[in-house]
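Per Swiss-Prot, these features apply:
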BINDING   Cys134, His136, His194  Mn(2+) 2 binding site
BINDING   Cys134, Glu170, His397  Mn(2+) 1 binding site
MUTAGEN   Ser206 to Leu  In iar3-1; reduces activity
MUTAGEN   Gly224 to Glu  In iar3-2; abolishes activity
MUTAGEN   Gly226 to Glu  In iar3-4; reduces activity
MUTAGEN   Ala230 to Thr  In iar3-3; reduces activity
Amino acid sequence: MSFFKWVSFVLILHLLNPTLISCSSNGLSQIPSKFLTLAKRNDFFDWMVGIRRRIHENPELGYEEVETSKLVRAELEKMGVSYKYPVAVTGVVGYVGTGHAPFVALRADMDALAMQEMVEWEHKSKVPGKMHACGHDAHTTMLLGAAKLLKEHEEELQGTVVLVFQPAEEGGGGAKKIVEAGVLENVSAIFGLHVTNQLALGQVSSREGPMLAGSGFFKAKISGKGGHAALPQHTIDPILAASNVIVSLQHLVSREADPLDSQVVTVAKFEGGGAFNVIPDSVTIGGTFRAFSTKSFMQLKKRIEQVITRQASVNMCNATVDFIEEEKPFFPPTVNDKALHQFFKNVSGDMLGIENYVEMQPLMGSEDFSFYQQAIPGHFSFVGMQNKARSPMASPHSPYFEVNEELLPYGASLHASMATRYLLELKASTLNKSNKKDEL
C-alpha cells in the first residue's frame, strides 16, 4: 500500500474509531514533506526548469497566450491529464482525480508584461517589448509540476482537482472570464499563489481576511484651446488645468479618506503637447485607484470623476473621464477565507515548519484572483524565492526582475499538498457528519 493510500485508509478508519486520531493526523502531516521530496528529485526539478525557461523565452500578453497554452496542453497530454480548451479565450482547465465531486481548484496565471527585459542571460525573452516580469512563467510551471505530482498519485485523490491555467491577469481580468465560463461550478474552494523575493526561499506568507486592495484604472482627456506659448492670454491652457487636477486628486486620500482605511490614487500618465512653444488643444492623464473595501472604492471612483471634471471647469477647460472597465475591469479586494487560511497555515507548516510562515500586512497591490473569491471560498498566498547570493533582487514589474528557480519544487508541492489534503479532510468531515446523523 502506497504512503498516500495508507493516509486515506487510516483517515477513514479514524472516522469509525476515534482512537486512531493521532495516527491519521501524523499521516496527513507527512503529505506535504513527501510531495516536496518528490518535487526536489533531480529529474523532476530539471523538467520544471526546462518548462519555465521555454515559457520565459516566449512571453505572451493577456488573451494572446497561444503558444503558452499550447505548451501547457502538450505537457498535460504527456501526463495523461484531461483538459478543456479554449476557456476564457486562451485558458486551459485540467482535471485530475476521480472526475466526480468534491472538486477543489488550483490556479496559475500565464500572461506576461509589455516591457523589454534588461537581464542578460541565456534564456532572455526572445520577443521584443515583452517579458515575464511578474513570475507568471514560474506560476504556470509550478501548477504543471503539481499536476504531475497529483497524476502520479491520482488513485489516492478523494475527489477531483481542477487545474486552472488562466490568461490575462495583468489588468485583463482573465479570472472574471474563467468564472463566467462556469469553471468553478460545483468547486468547493480554490487556491492560488504568487512568487515573491521579499521572503527567503522556503518561507510563505499570507493573512486572513483583506489581503490585497481592489483596483481600477482611469484616463481623462482635458480639452482647452491651443495657441502660441508666447501668447497664453489667447489660449485656454489644458496643461495647467491638468496639473491642477493632479494636485487636487491627491486631496482625496489625504483629506477625505479615513487614515485607518487605506486608499491610493496615483496619476501615472501625462501626455500632451509636441513642441516647446505651442500650448496644445488637449492633454490626457491616466492612473489607478485602490481601496480595501467596495464602499471606499466606489466613493473614490465617484470623487475622481467629480474632481477631474470640476477642476477642469475652474480652468475653463472641458474634461471627459473613462474608467476603461471593458479593457481593464475593476478588481475586487482579495479577501482570504478564514477557514482556508488556517488550513493553509497547517499545510505549509507541515511542509516548511510553522516558523517559516510569515504573517503579512495588507498590500495595496491587486489580483484578479479576487473574482474567484467572490464566487467561492478562496485563499491566496506568497511563496519566497529570495536569493541571498544575488541580493537585492529586482521587484516585480521591473525589467530586471528574475526568478530563483530553486523555488519551483516548493510551489509545485505546496499546490499538490493543499489539493490532496483538502479533499482528504473534506471527505473525512463529510463522513463524520454522516456518522453523527446515523447516531441520532
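Cβ coordinates are placed from backbone N, Cα and C, and glycine is handled just like the others.
Keep in mind that this structure shows the original residues, not the substituted ones.
Reduced to three states, the DSSP call for Ser206 (mutagenesis position) is strand. When the alpha carbons of Gly226 (mutagenesis position) and Glu170 (Mn(2+) 1 binding site) are compared, the span between them is 36 angstrom. Counting neighbouring Cβ atoms within 10 Å of each of the binding-site residues (His136, His194, His397), the lowest count belongs to His397.
Each of the recorded positions Cys134, Ala230 was ranked by the number of other C-beta atoms within 10 Å, and first place falls to Cys134. DSSP assigns His397 (Mn(2+) 1 binding site) to coil in the three-state reduction, outside any helix or strand. Most Cβ neighbours within 10 Å, among the mutagenesis positions Gly224, Gly226: Gly224 holds that distinction in the structure as shown. Note on proximity: of the recorded positions Glu170, Ser206, Gly224, Ala230, His397, the one nearest Cys134 (Mn(2+) 2 binding site) is His397, by Cα distance. Annotation for Glu170 (Mn(2+) 1 binding site): same-chain Cβ neighbours under 8 Å, separated by at least 6 residues, are Leu61, Gly62, Asp109, Asp111, Ala112, Leu113, Cys134. Each residue contributes its Cα atom, and for His136 (Mn(2+) 2 binding site) and His397 (Mn(2+) 1 binding site) these two points are 11 Å apart. Calculated from their C-alpha atoms, the gap between Ser206 (mutagenesis position) and His397 (Mn(2+) 1 binding site) amounts to 21 Å. Across the structure, His194 (Mn(2+) 2 binding site) and Gly224 (mutagenesis position) are spaced 45 Å apart at their Cα atoms. For the recorded site, His136 (Mn(2+) 2 binding site), the DSSP three-state label reads helix.
The 10 Å shell around the Cβ of Ser206 (mutagenesis position) contains 21 further Cβ atoms across the protein chains shown. Using the Cβ center of Cys134, Glu170, His397 for Mn(2+) 1, the list of other same-chain residues with Cβ within 8 Å runs, in sequence order, Ala112, Leu113, Ala133, His136, Pro396.
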